[in-house]
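As given in Swiss-Prot:
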- Asp8: active site, nucleophile (ACT_SITE)
- Asp10: active site, proton donor (ACT_SITE)
- Asp8, Asp10, Asp176: Mg(2+) binding site (BINDING)
- Asp8, Glu17, 50-54, 75-78, 115-121: substrate binding site (BINDING)
- Asp10 to Asn: Loss of catalytic activity (MUTAGEN)
- Glu17 to Ala: 40% to 80% decreased catalytic activity with xylulose-1,5-bisphosphate, but no effect on activity with ribulose-1,5-bisphosphate (MUTAGEN)
- His20 to Ala: 40% to 80% decreased catalytic activity with xylulose-1,5-bisphosphate, but no effect on activity with ribulose-1,5-bisphosphate (MUTAGEN)
- Tyr42 to Ala: 40% to 80% decreased catalytic activity with xylulose-1,5-bisphosphate, but no effect on activity with ribulose-1,5-bisphosphate (MUTAGEN)
- Arg54 to Ala: 97% decreased catalytic activity with xylulose-1,5-bisphosphate, but no effect on activity with ribulose-1,5-bisphosphate (MUTAGEN)
Amino acid sequence: MIEAILFDVDGTLAETEELHRRAFNETFAALGVDWFWDREEYRELLTTTGGKERIARFLRHQKGDPAPLPIADIHRAKTERFVALMAEGEIALRPGIADLIAEAKRAGIRLAVATTTSLPNVEALCRACFGHPAREIFDVIAAGDMVAEKKPSPDIYRLALRELDVPPERAVALEDSLNGLRAAKGAGLRCIVSPGFYTRHEEFAGADRLLDSFAELGGLAGLDLTAPVA
């Protein structure tokens, strides 16, 4: 029987990436720099995981204003803006997520987050979408800079599994991106993928299931662990 479900956050629990993009752009404007990430550029930047890493990549190639602050400070300001936007209640969980989590809790299945986003972002999402602190929803939260290498490295999933004390063959990961799929499979997990707005163009070879919506799972019954791990 399945013992744990590990969730990515951005694009998986909720469609947050447009709000992240808005937070980046509003932060850039507040800092007085002529940077603006449109959807096409942001989609490309998302192939690099981690907000600080995206800013660094952007700075290596952009020809506009230089960075007004260290990257970590820019990212900190963006996180504060994102948390404020989340508090305005503009984001809802993706279809099927709330029911799956509720059913898993009733069944005694442990829940974890394994994400490259920061802990404050996870907390903001949980308070906005669940009305509770993250620790009241998830047994383990592996986030942000808790590991040295971000997805597609499997490190964040390995950390979550260690904290859960659950072997990968007794757990399943839910993801929305190719980097997330690679991270989950690298940790020995089965992985169910439902692409988000910014990842629908990606190829998901190796996914154990590929869904248009997590609502298609039909709850725990859809977490099929009978097939061997790819």
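Backbone N, Cα and C atoms are what each Cβ position is placed from, and that goes for glycine too.
The record gives Asp8, Asp10, Asp176 for Mg(2+). Within 8 Å of the mean position of their Cβ atoms, the other Cβ atoms in that chain belong to Val9, Gly11, Thr12, Leu13, Thr115, Glu175, Ser177, Gly180, Gly196. Candidate mutagenesis positions: Glu17, Tyr42, Arg54. Nearest to Asp176 (Mg(2+) binding site) by Cα distance: Glu17. His20 (mutagenesis position) carries a helical DSSP state (H, G or I).
In this structure, of the mutagenesis positions Tyr42, Arg54, the smallest number of CB atoms within 10 A of the CB marks Tyr42.
Among the recorded positions Asp8, Asp10, Glu17, His20, Tyr42, Arg54, none has a Cα sitting within 10 Å of the Cα of Ala77 (substrate binding site).
The separation of Asp10 (mutagenesis position) from Glu17 (mutagenesis position), Cα to Cα, is 6 Å. Looking only at Cα atoms, Tyr42 (mutagenesis position) sits nearest to Arg54 among the recorded positions Asp10, Arg54, Leu119.
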